[in-house]
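The block underneath contains the structure these notes are about, expressed in structure tokens.
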Amino acid sequence: MLSQAILLWLFGSIHISSQFFLESPSNLSTIAGESITFRCSAEKSPEPIVYSQWKSNTGSLLGYHQEGILPGHQGRFSYIKQNAEELHLKITHVNLDDDGEYECQMLHPEEGPIRAKSFLNIIVPPQLVYFSNYQPNSIIAVKENTPLNITCVVPNVKPEPEVLWYMDGKVMSRDVKQASTPHLNKTFTVYTSLVVQSDRNDHGKVITCEAFQKETDIRITTNTTLDVLFPPSDPTVEILRNPSALRSGDNVTIACSVTGGNPPPDVFWYHENKRLQSHSTLDTRSKEIKNIYSFIASQNDNMAEYECRANNSRTGNPKRKAMKLEVNYPPASVELFGESNIRYGSSANIQCKSLPSNPASQITWIINGRSVPTPTQREFVVENGIVSSSNVSVHSNELSVEAHQINVECMATNPEGSSAKQHVIKIIAPPKAPIITGLEDRKFFEGDIVNVTCEAQGGNPLAELSWYRGSEKHLVKGRKKMKWSQVKKKLVMSLLCLCEVVIMNFFRFSKNVFYFFRFTLFIECGVNGAHNEVAGFSSYSTLALRVDRTMNTQRLKCEATNAALDEPLIESQYLSVYYPPRRVLIRPADSGDQRLLVGKSARLVCGTLSSNPAAHISWQFSRATDDNKVHLGDVSLNETTRDNGFNVENVLSFTPTEEYDGTVVHCIANHPEWKHSVNTSFPLNVMYPPKMLVNDPVTVVMSEGDSFKENLTVRGNPAISLWQWRKNGVPFDHTIGRVFARGAVLSGKQLLSTDAGVYTLTATNSVGSTNITIKLAVEYSARITSISTPVIAATGDTVLLECEADGEPSKANMIHWYKNGEILAAQHRGHKKAILRLNATEQQSGEYTCKADNGIGVPAEGQTFLLVNSAPRVLPVARYAKTAGILGGVAKARCKVYAVPTVEFVWEKDEQLIKKNSSKYSIVNTQIDYSTYESTLWIKNIVPDDYTKKVKCIARNSFGTDHLSIPIIPPTHPDEPFNLTMTNSTLNTISVAWEPRFDGGSDQIFEVKYRRQNDDLIHLVNTTHTNLRLSGLATANTYFFQIRSINARGFASSWTSPVIFATLNEDGVNVAMIRNEKLKLTTWIPYILIFIVLFMLLNVVICCFVCNRTKKRKLREKTEMARTAINGGDVRQVQMYGTMMGNDGMSRRDIDDRPEMSEDEHSVRTMIEVSPNGYMQPIEPMLYESTGLLEYDYQTRSYMGSSQGTRSMTYANVPYPEPPQPSYHSNWNSLQRQSNNNTSPQHHLSTFINPNMGVRAGPINYAQLDGDLV
């Protein structure tokens, strides 16, 4: 620490002295990213320099180090040192952070501390030049003579470069300004602006900004192009190929030229301020744009103005140049005005006017083919030309008139052409008086068509004929042309005629007002249908007239007129028309009250409007009881109408009843002179109070839970305005309980007993009201309302069990007591209570059921118990008979007991009391019902010794004791279920149930197998329950069912015997019962045949057996004789040892010459296995899970014995002589071990010991021990 402090003090007192440096560090400049080396060395000295180091640009000392990379600075700083007098600093990949002053410091032995400074300048060359507001190489649009300010930016450079401006390669120094902005990293951003005042000559020139850095000699540039906008020149217009004068029909071409403009201008022709369809062309050399438009000159182009417009975005308002055309054309036509008809001796003024022309037209006149001097002519200038006009007067008495007319012709002419037109003036004269034909018969029926002709002779022009009818003038239109004054007159007449029709309809009941209008309005109405024609010098008008009632007693008039008459010539005839009324009306006589009330006298009026002659009126009611009876009524009115017809009214009086409501009354108007009668109908609307269509009261009986809807059908007129419902006298609105009232409909949904009652409906209308009553009775099944609680009694006590029930209807003896399904005699108190009197005995103890049935729904049931004190009794439960568990596992033993009162359980093993809840045992007691109890013993950590002992369940109470011994066995197969029964069947389902047995020591499932009769397809279904419902079965089919149990260890019981169940047929009958009746006889036939065959075979077997036994007896006697002779008269003894399990079905002991079996043959506890060494050893198969014993090598032998062979025999492989071969071989392969999930019975094993031959296994037959000795 002290040496470091001294070193710092020495270096702190360093003074600058370059005379002692052999190589002093120099200033350096370099581009960022390159490497530099500061060199520093001192002069040689006898004593080496003790210390040397560098100080960085940040003022920090880099430290005393040997040659190599210095710590920090990203490994870019390093010392270079060849000897003690030098220390060079190398920096790689320099950056702006390295810019600054560096100092070399040394400690000289003679001079002391010395130092030398140098500077490192980092150069950043320009990388980018850009315009601040424009993209590089872009085009800048600027208006002519408008200043443009452009700024050029050079970012992040060091040192600042020189920025130059160029326009098309020429340096621009005027209006240039430059500024810079320093940054924290010691770089600069340089800004240079240029102001340009451009004109159209600068268009398209390139402006360049260049940045030049002298230190690096780097130049970078960016460019932009000027787009100078300026307007075009004024347009010039001309007519190409200009003729001396334009004429209508000439092809005219006009051109408009414009020079310059940026952007190029749009040049178009306009006429009447509408742009014309034309196109422009551009001359690239002269920059001239020309638009040419061609068209055919017409008279409309005379003095027309065509305008050329040039415009671009710089122009603002377009520049315009217009030209007017002068076109010569003839008059298209002339127009003549003046009178067409004059009387002889009068004069007419005619005016002739030409249509526009250029130049003006000259008018000339020709009358009846001769030219006349032209009067003074006038001229008018119009839009496209000049109109000429002239007047002339024509006197009929001064001219020669032919065919009653004068021909006047006018002609207009100019240098381009002429036009003429004629005018005819007629000389008029009056015709003769007209004549009417076709109305000789003056009586007609309405609707008839009458052809009438009017003729007028002579006249010029010929007469115009018109038809009129009535006191008013009804015009029948002709076909000749009418003047405007006549047209207006006709229109007014038509409008007034329409008014007449409206008034007639509106005032048909107000005669005085109608006649007022009749006599104050005089109307002429046109009627279509007249046909006019001319034949020779006469006019004819034919009218096809459809006669109607308005023509009755009216005059039909024909008028002849022409221009020569001031008043028309008239001829007329009168018409008489028969017609019925258009309609007949029925109305109540009292217009103030339109209602008809029941029992009140009523009057109806039937009226006919305008008939000729007067109508005869009769009445009819459309009721079945009237039989179309005709009523005449009373005539109350018979008057004349404006059409000279008759109005008739008839009154019918009657008293209406309810049956009249809706009845239609017919009024019939007829007359012998009419072609048909006219009638009308009137429905009677008879008002009466509401009336029920059902008998009162209405009784509705429903079952609880049902729904009903009762429509009471109330009739009344007018409609019922108020419905009021009450239940048991209490009003309610729409809903009460589950009953709903809507108008006359009373309905209920899922009724309850509380909905029963008397419902009253009051229906009211404006005439009166009525009531009706509905008695709603809700039937419900009987319900147990009270039942005695379970009773515990001693033997001999008298016990009363009471049961009360309610139901609708309540019936006598609807309550009964049952026990085990049998009815018991009881005392009844009324309909709702039954009392059962019992003498308490053990036989009477148990569950008692009270059933209440009133015939509605499902009978109600209630249970109670009579519990008679009794000693415990263990109930036989098949699945509790034994228990099983694996070594080290858990077994569960259960017993179920009946006892009254409460029972106490005790478990024992080997007469030793089992303690509760120890590590070996745990006990759980459960009460199932009032008299049934169950105790469960859990046995844990099973050992082989547990298999040799039983556990005992002891149940006791104050009245006695009972017990059950339960063996513990290894896991085995489950026992097959029993009592497989069908609980229900439908058309396509069968429900079955069964009872399980012992489960083999693990959880069991049940596998149900079924198949349809005459079908080989077998179905298997697994379930953990003791019942099953199968669906999707065929209707009316028989099925075979079997069931077995499979436990969790894979052991399975055998299948139960097949049981037949069946689905129902369409009638709901079980087909299995029907088929069993039919198959009873056919089922027994195969059994009878089998019995006969077996009986015959048995006789044959007995005969063979007797013969064979006789033969063997003789052979045995012969053998014994031989042995006696060889052995000195003694028979060799044979001793028997071992164990056999009896199987009556598989073996049978011989009757003769067999020694008696020892007691070991009856033991079922021990089996003897013969080892390969000949030793016998006991086997405990229950300790293992294997399903069989170890089998040694053996040879199959068959020994002759009884008729039955021995099953599954095993021989030990020992080196002893084999017994002799039998005289015959059995077909049984008795040595094949069968596997049936450990369900086959235990194999037989017998062991016999011969002193000379060793141990032999199998049944003995003395005849085979040594072979045949004879």
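Keep in mind that glycine also has a Cβ here, set from the backbone N, Cα and C atoms.
Annotated features in Swiss-Prot:
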DOMAIN    20-120  domain 'Ig-like 1'
MUTAGEN   Gln53 to Ala  Reduced syg-1 binding
MUTAGEN   Leu61 to Ala  Reduced syg-1 binding
MUTAGEN   Gln105 to Ala  Loss of syg-1 interaction
MUTAGEN   Arg115 to Ala  Reduced syg-1 binding
DOMAIN    235-324  domain 'Ig-like 3'
DOMAIN    581-685  domain 'Ig-like 6'
DOMAIN    782-866  domain 'Ig-like 7'
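Every protein chain considered, the tally of other Cβ atoms within 10 Å of the Cβ of Leu61 (mutagenesis position) stands at 13.
Helix, strand and coil content of the domain 'Ig-like 7' (782-866), in residues and according to DSSP, is 0 helix, 51 strand, 34 coil.
For Gln53 (mutagenesis position), the nearest neighbour among the listed mutagenesis positions (Leu61, Gln105, Arg115), judged by C-alpha distance, is Gln105. Within 10 Å of the C-beta of Arg115 (mutagenesis position) we count 20 further C-beta atoms, all protein chains included. The two recorded residues, Arg115 (mutagenesis position) and Gln105 (mutagenesis position), have Cα atoms 4 Å apart. Taking the Cα atom of each, Leu61 (mutagenesis position) and Gln105 (mutagenesis position) are about 10 angstrom apart. A strand conformation is recorded for Gln53 (mutagenesis position) in the three-state DSSP classification. Helix first, then strand, then coil: DSSP counts for the domain 'Ig-like 3' (235-324) stand at 3 helix, 52 strand, 35 coil. This prediction places the mean pLDDT of the domain 'Ig-like 3' (235-324) at 86.
In the domain 'Ig-like 1' (20-120), helix, strand and coil residues by DSSP number 6 helix, 47 strand, 48 coil.
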